[in-house]
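Undergrad: Got a structure for you, written out below as structure tokens; questions coming shortly.
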Amino acid sequence: MDHAEENEIPAETQKYLVERPIFSHPVLQERLHVKDKVTDSIGDKLKQAFTCTPKKVRNIIYMFLPITKWLPAYKFKEYVLGDLVSGISTGVLQLPQGLAFAMLAAVPPVFGLYSSFYPVIMYCFFGTSRHISIGPFAVISLMIGGVAVRLVPDDIVIPGGVNATNGTEARDALRVKVAMSVTLLSGIIQFCLGVCRFGFVAIYLTEPLVRGFTTAAAVHVFTSMLKYLFGVKTKRYSGIFSVVYSTVAVLQNVKNLNVCSLGVGLMVFGLLLGGKEFNERFKEKLPAPIPLEFFAVVMGTGISAGFNLHESYSVDVVGTLPLGLLPPANPDTSLFHLVYVDAIAIAIVGFSVTISMAKTLANKHGYQVDGNQELIALGICNSIGSLFQTFSISCSLSRSLVQEGTGGKTQLAGCLASLMILLVILATGFLFESLPQAVLSAIVIVNLKGMFMQFSDLPFFWRTSKIELTIWLTTFVSSLFLGLDYGLITAVIIALLTVIYRTQSPSYTVLGQLPDTDVYIDIDAYEEVKEIPGIKIFQINAPIYYANSDLYSSALKRKTGVNPAIIMGARRKAMRKYAKEVGNANIANATVVKVDAEVDGENATKPEEEDDEVKFPPIVIKTTFPEELQRFLPQGENIHTVILDFTQVNFMDSVGVKTLAGIVKEYGDVGIYVYLAGCSAQVVNDLTSNRFFENPALKELLFHSIHDAVLGSQVREAMAEQETTVLPPQEDMEPNATPTTPEA
């Protein structure tokens with residue numbers, strides 16, 4: 001036996017013994033002394049807010065310009081090699097993705113290069129993540145393309161009698177203007193949200209929602225790329241059912257497919273799939289992943305130029321890539337009223353994708369990212385970038401994994417990648433003018449593999465949470481058929497409705513005691529758990545507020561089987577039977593107390609003559625009900641206390657407090673005490689502010705724990721038994737007397 005086993009304490013001897021008073025709320029408060037809270041005056045707060053100290057200035061600079069904090073602490077010898085390798089690896093991937101995602105955005109390819117340069121440089125200064133790769137992203141590019149195609153469709157008539165070539169250029173110029181306007185507006189939205197500290201909005205985009213949305217976006221991207229892969233000419237669609245129209249259009253024109261274009265695309269597709277599998281299998285042995293996309297671009301460009309595929313076989317190619325950077329231009333703000341819905345969706349989706357990947361990599365490497373500053377950084381990248389003809393950017397998942405996986409330590413790796421793009425823009429762009437669009441299509445489709453793998457979420461959510469499965473499926477279906485903008489809005493609404501549903505339909509549990517312990521567990525779950533005679537313990541795992549207060553009251557009566565209306569009805573029957581037996585017509589016609597209560601959500605007040613079948617187990621209440629009438633009551637368990645477990649209730653509103661007050665009175669009218677156990681400070685404050693404790697004696701109903709409430713109930717009943725034994729019976733007790741409401 002090893003040392004650990006020799007010193008191991010048998011489980012049956014691991015016990016704890018506690019001896020203390022029964023803590024009702026007043027008793028516990030007598031033992032506690034509230035700390036004096038020293039609050040600053042308004043003048044002191046204003047003075048502190050407007051006082052300028054070197055430390056405060058430094059912290060503001062660090063917050064708004066994170067580069068001023070991490071760059072001076074840059075460990076050159078440790079970081080430079082990793083950043084160098086990572087920057088080159090990310091740059092060679094960013095080039096083909098920039099060209100390909102420009103096709104998704106419905107703008108000329110060179111604008112994808114601009115979007116891969118300017119925002120990356122700006123994010124290096126303002127971003128808080130050290131590892132994510134900022135630039136064009138398939139989902140955001142597709143959303144931009146949807147707006148551009150909606151406002152500037154393929155069949156738009158350009159005034160001026162231009163020829164086909166010039167007409168295409170004019171159409172593309174209009175689409176660039178639309179993309180710039182959407183980008184500027186989405187950037188302004190992100191910046192304003194960040195300044196107003198609205199970074200928390202990302203929490204409303206739950207993981208099932210984001211994954212369902214990106215999966216639907218992957219289907220949209222896939223269908224958009226098919227026409228380039230097959231080399232067919234089809235109209236580009238946007239809006240509701242656009243994915244269906246795009247697929248049908250490709251299938252209708254498949255007889256006109258370009259075999260050469262398809263062959264080149266499939267060759268690159270196979271090369272990338274096999275190469276990525278090789279990279280994944282040998283990633284531990286490779287110093288860096290093989291830049292397959294870059295090799296595909298070089299190979300595709302070489303084959304296209306060598307065999308003159310564009311002229312000889314009508315293969316569509318990238319076309320002219322003008323050298324040099326364009327001068328700044330003002331986006332057309334007059335389009336804002338046409339694109340604001342899309343801009344909001346793009347701003348939120350772009351931020352959500354960025355912050356989720358940033359947090360994932362930050363947790364892996366042990367540092368913090370600031371959601372509000374990320375919003376500001378993205379807002380600056382998009383709003384200022386739009387002046388230089390960029391379209392909306394976000395975090396690219398595939399590039400971020402490459403940048404982190406190849407040893408990147410800081411955003412200097414991203415800067416190096418953007419400098420490689422700058423080299424292409426200024427000097428070598430013309431080399432890629434012969435690149436077939438089918439190659440870019442294959443690159444995009446292969447990079448969708450990770451998103452399509454998210455279909456494996458379905459069996460996981462089926463096993464773990466049907467509600468999250470519903471969110472995933474509804475998000476996917478709505479985004480697939482309604483379009484990404486309205487699909488996202490629909491998905492957020494559905495996600496919020498599930499939050500309401502969870503609180504409106506919580507789980508209700510009747511608890512029992514594990515014998516000889518202070519442990520109380522679901523009585524239906526374990527055989528060892530037993531109910532305490534005379535006591536019902538009822539638990540809810542949600543707040544009690546206007547949406548579920550009536551359901552809570554009904555569930556309490558249904559699950560515990562203790563319904564005041566049924567109890568009162570049983571007493572009426574007992575009095576009628578007693579009156580019939582003794583022939584006392586005065587008793588039979590005596591006035592009884594009418595009780596308004598709910599049975600299964602309906603008004604349970606009934607006339608005396610009604611004799612409906614009792615739906616709940618017969619229960620006799622231990623009260624001052626006349627002893628000579630007890631034999632007429634149905635046999636059942638004597639219930640004297642109902643304990644409401646509030647340990648999982650985090651707040652109550654005024655409607656919930658009124659419902660609780662009604663429950664206390666309703667049960668009190670039939671002689672049953674209602675105790676509240678485990679109330680948090682917030683719940684006590686809610687009860688106090690809603691005047692639940694107008695009668696101070698009601699505070700005696702509050703107990704620190706379930707066990708305190710159980711012991712308090714048992715002590716109260718024991719004392720009542722002693723009083724009954726000592727005191728003579730009351731001779732003048734009226735048969736139809738109603739027991740008074742129990743007092744704490």
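Cβ atoms here come from the backbone N, Cα and C positions, even for glycine.
According to Swiss-Prot, the protein carries these features:
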- SER398: salicylate binding site (BINDING)
- 525-713: domain 'STAS' (DOMAIN)
- VAL149 to Cys: Is accessible from the extracellular side after extracellular application of thiol-reactive reagents (MUTAGEN)
- ASP155 to Asn: Shifts the voltage-sensitivity to more negative values (MUTAGEN)
- GLU169 to Gln: No effect (MUTAGEN)
- ARG197 to Gln: Shifts the voltage-sensitivity to more negative values (MUTAGEN)
- ARG236 to Gln: Shifts the voltage-sensitivity to more negative values; when associated with Q-233 and Q-235 (MUTAGEN)
- ARG236 to Cys: Is accessible from the extracellular side after extracellular application of thiol-reactive reagents (MUTAGEN)
- LYS276 to Cys: Is only accessible to the intracellular side application of thiol-reactive reagents. Is not affected by thiol-reactive reagents extracellular side application (MUTAGEN)
- GLU277 to Gln: Shifts the voltage-sensitivity to slightly more positive values (MUTAGEN)
- ASP332 to Gln: No effect (MUTAGEN)
- ARG399 to Cys: Largely abolishes anion-dependent electromotility-related charge movement (MUTAGEN)
- LYS557 to Gln: No effect; when associated with Q-558 and Q-559 (MUTAGEN)
- ARG558 to Gln: No effect; when associated with Q-557 and Q-559 (MUTAGEN)
- ARG572 to Gln: Shifts the voltage-sensitivity to slightly more positive values; when associated with Q-571 and Q-577 (MUTAGEN)
- LYS577 to Gln: Shifts the voltage-sensitivity to slightly more positive values; when associated with Q-571 and Q-572 (MUTAGEN)
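Help me see these features in their spatial surroundings.
TA: Around SER398 (salicylate binding site), taking its Cβ as the centre, 21 other Cβ atoms fall within 10 Å, counting all chains.
Confidence for the domain 'STAS' (525-713), expressed as mean pLDDT, is 77.
Of all the Cβ atoms in the protein chains shown, 22 others lie within 10 Å of the Cβ of VAL149 (mutagenesis position).
DSSP gives ASP155 (mutagenesis position) a coil state; it is part of no helix or strand.
Cβ-based neighbour count (10 Å, all protein chains) for GLU169 (mutagenesis position) stands at 15.
Note: ARG197 (mutagenesis position) has non-local neighbours ASN372, i.e. same-chain residues 6+ apart with C-beta under 8 A of its own C-beta. The secondary structure of ARG197 (mutagenesis position), as reduced to three states from DSSP, is coil rather than helix or strand.
For ARG236 (mutagenesis position), the same-chain residues lying six or more positions away in sequence with a CB closer than 8 A to its CB are ALA106, GLY145, VAL149, PRO153, ASP154, SER224, SER246.
Residues within less than 8 Å, Cβ to Cβ, of LYS276 (mutagenesis position) and separated from it by at least 6 positions along the same chain comprise LEU292, VAL446, LYS449. In the three-state DSSP classification, LYS276 (mutagenesis position) falls within a helix.
Proximity of GLU277 (mutagenesis position) to non-local residues of its own chain (separation of 6 or more, Cβ distance below 8 Å) is seen for none.
Neighbour count (other Cβ atoms within 10 Å of the Cβ, all protein chains): 13 for ASP332 (mutagenesis position). Annotation note: ASP332 (mutagenesis position) sits in a coil segment as assigned by DSSP.
Cβ neighbour count for ARG399 (mutagenesis position): 25 (other Cβ atoms within 10 Å of its Cβ, all protein chains included). Under DSSP, ARG399 (mutagenesis position) is assigned to a helix (H, G or I) in the three-state scheme.
In this structure, LYS557 (mutagenesis position) is part of a helix by DSSP.
Residue environment of ARG558 (mutagenesis position) contains 16 other Cβ atoms, counted within 10 Å of its Cβ in all protein chains.
Within 10 Å of the C-beta of LYS577 (mutagenesis position) we count 15 further C-beta atoms, all protein chains included.
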Undergrad: Compute the C-alpha separation of ARG399 (mutagenesis position) from GLU169 (mutagenesis position), stating it in Å without decimals.
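TA: One finds 31 Å between the Cα atoms of these residues.
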Undergrad: If I restrict to non-local contacts, at least six residues apart, and a C-beta distance under 8 angstroms, what lies near ASP155 (mutagenesis position) in its own chain?
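TA: In sequence order, LYS235 meet the Cβ cut-off.
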Undergrad: Ranking the mutagenesis positions LYS557, ARG572 by other Cβ atoms within 10 Å, which is at the bottom?
TA: ARG572
Undergrad: I'm trying to understand the geometry here, so how far is the Cα atom of ASP332 (mutagenesis position) from the Cα atom of ARG558 (mutagenesis position), in Å to the nearest whole number?
TA: 63
Undergrad: Rounded to an integer, what is the Cα-Cα distance in Å between ARG558 (mutagenesis position) and GLU169 (mutagenesis position)?
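TA: Their Cα atoms are separated by 72 Å.
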